[in-house]
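The structure appears below as C-alpha cells.
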Amino acid sequence: MEWIQSLPKIELHAHLNGSIRDSTLLELARVLGEKGVIVFADVEHVIQKNDRSLVEVFKLFDLIHKLTTDHKTVTRITREVVEDFALENVVYLELRTTPKRSDSIGMSKRSYMEAVIQGLRSVSEVDIDFVTASDSQKLHNAGDGIGRKKIYVRLLLSIDRRETTESAMETVKLALEMRDVGVVGIDLSGNPLVGEWSTFLPALQYAKDNDLHITLHCGEVPNPKEIQAMLDFKPHRIGHACFFKDEDWTKLKSFRIPVEICLTSNIVTKSISSIDIHHFADLYNAKHPLILCTDDFGVFSTSLSNEYALAVRSLGLSKSETFALARAAIDATFAEDEVKQQLRFIFDSASPEHV
C-alpha cells in the first residue's frame, strides 16, 4: 500500500520516548553497557526484535527511562523522531513528553523541555514549524526549500500519574510559560493503575481555565468511576478508550470528544484481544471524530502508515475514505486556526492523487 505512505497524515498521540529509532537505542544502550550501568547482552535482542511481547515492551520502556536522562540525548531523539515522522509524510505532529527532573545531573523540568526545543531547532532533514502562528518571530528553519518536506510540530506536556498535585501544577505552569515555542496542551498519562483522578484534577482544571488544550489517557484499564469523571471533565480529546461500557460510549458520543486510536498498541498490550473487535470500527461507522495514531512507534515497531494500512484492511476502506479519515484529523488538532488552514490546503492539494 505505497499510496498510504504518500498520503498526508496527522499524528496526535505520539510519546517522544516511545518513538526512538532502534538503531539509536542500540547505540545508546551499548554506551550504557560499557559504563556498567546495564548489561548490554540482556537488552540487545529485545531492541533488535520487531515483534515484541508485552514483557519485552515493558523491558524496553525500563531501558528507555535509563537512556533519556541527559540533555544531549533528549535533544538527539527529539530531532530524529520529528525527522522520522516527516519522512513518512506526517505533515502535522503533536509530540508529547513528560518533563523530567534529575537533580544528580542538574536536569530540571524546564531544562528537559529546553533540550526538547533544541532538538526541534536542530532538525535539518526537513523544514519544521514549531512556533505558534501568532508569534511574529518565526523560529522555524523553513528555508523555502523546493521539494523538501515540511512538518508542523506542537508539543504536549505530560503529567505522569505518579506525580503529586503540586508537581502536576508545576508542569501546567511550565506549559503556560512555553506557549511561544509551540506548547499547546497537557496530557495525562503513565501507569493507569497508579494515582487518583482527584490528584490531577486541580492542575488540569487550571490548564483548561488558562486555555491549554487537554487530552487524557482514558479507559486503559477497567475503572468505571474514573472514566465517567474524565468524560464529565470534557477534555478536548481522549486516548485509547479500551475499557468503556455502554454508558461511557453514550456519554463520549453525546459530548463528541475525539478519540485517539492506537491499533497496534492496543493489540500488543492486550487491551484489545483482536483488531476484529476493536472499537475503532464502531466509532468510525457512527461517524464519531477519531484519529489514527502510533502511541509509541519505536517500542511497538509500527508507523503511522502501518496504522492506516491496518485500518484499511480491517474495514475495507477505499482510497477516498482513507483520505477523508486522514483529513478529518485536522479538526481534532490543538493547532491555531492559521495552521489548520494550511493543513487543509496541504490535504486539498493532494486530494486528486488519493481520491
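The backbone N, Cα and C atoms fix where each Cβ goes, glycine too.
Database features, via Swiss-Prot:
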- H13, H15, H217, D295: Zn(2+) binding site (BINDING)
- H15 to A: Abolishes catalytic activity (MUTAGEN)
- H15, N17, H65, T97, T98, P99, K100, D160, G190, E220, D295, D296: N(6)-methyl-AMP binding site (BINDING)
- N17 to A: Reduces catalytic efficiency 2-fold (MUTAGEN)
- V57 to F: Reduces catalytic efficiency 20-fold (MUTAGEN)
- H65 to A: Reduces catalytic efficiency 2-fold (MUTAGEN)
- T97 to A: Reduces catalytic efficiency 3-fold (MUTAGEN)
- T98 to A: Reduces catalytic efficiency 2-fold (MUTAGEN)
- K100 to A: Reduces catalytic efficiency 3-fold (MUTAGEN)
- E220 to A: Abolishes catalytic activity (MUTAGEN)
- E220: active site, proton donor (ACT_SITE)
- D295 to A or N: Abolishes catalytic activity (MUTAGEN)
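Overlay of Swiss-Prot feature records on the structure.
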{"residue": "H13", "record": "Zn(2+) binding site", "Cβ within 10 Å": "27"}
{"residue": "H15", "record": "mutagenesis position", "Cβ within 10 Å": "25"}
{"residue": "N17", "record": "mutagenesis position", "Cβ within 10 Å": "21"}
{"residue": "V57", "record": "mutagenesis position", "Cβ within 10 Å": "19"}
{"residue": "H65", "record": "mutagenesis position", "Cβ within 10 Å": "11"}
{"residue": "T98", "record": "mutagenesis position", "Cβ within 10 Å": "19"}
{"residue": "K100", "record": "mutagenesis position", "Cβ within 10 Å": "18"}
{"residue": "G190", "record": "N(6)-methyl-AMP binding site", "Cβ within 10 Å": "17"}
{"residue": "H217", "record": "Zn(2+) binding site", "Cβ within 10 Å": "22"}
{"residue": "D295", "record": "mutagenesis position", "Cβ within 10 Å": "26"}
Notebook entry, point to check: Setting H13, H15, H217, D295 aside, what same-chain residues sit with their Cβ within 8 Å of the center of the Cβ atoms that define the Zn(2+) site, listed in sequence order?
Noted result: A14, G18, R96, D187, S189, G239, H240, E260, C262, S265, C293, D296
Item checked: Neighbouring C-beta atoms (10 Å sphere around the C-beta of T97 (mutagenesis position)) -> 25
Checklist line | H217 (Zn(2+) binding site) to G190 (N(6)-methyl-AMP binding site) - Cα separation in whole Å | finding: 8
Note to self: Checking your reading of the structure: which of the recorded positions G190, E220, D295 lie inside a 10 Å Cα sphere centred on H13 (Zn(2+) binding site)?
What the structure shows: D295
Check: Name the residues of the same chain, 6+ apart in sequence, whose Cβ is under 8 Å from the Cβ of E220 (mutagenesis position)?
Finding: P192, H240, C242, F243, S271
Item checked: Nearest of the mutagenesis positions (T98, K100, D295) to V57 (mutagenesis position) - Cα to Cα -> D295
Next item on the list: Please tell me which one of the recorded positions listed here (H65, T97, T98, G190) sits closest to H15 (mutagenesis position), measuring Cα to Cα?
Entry: T97
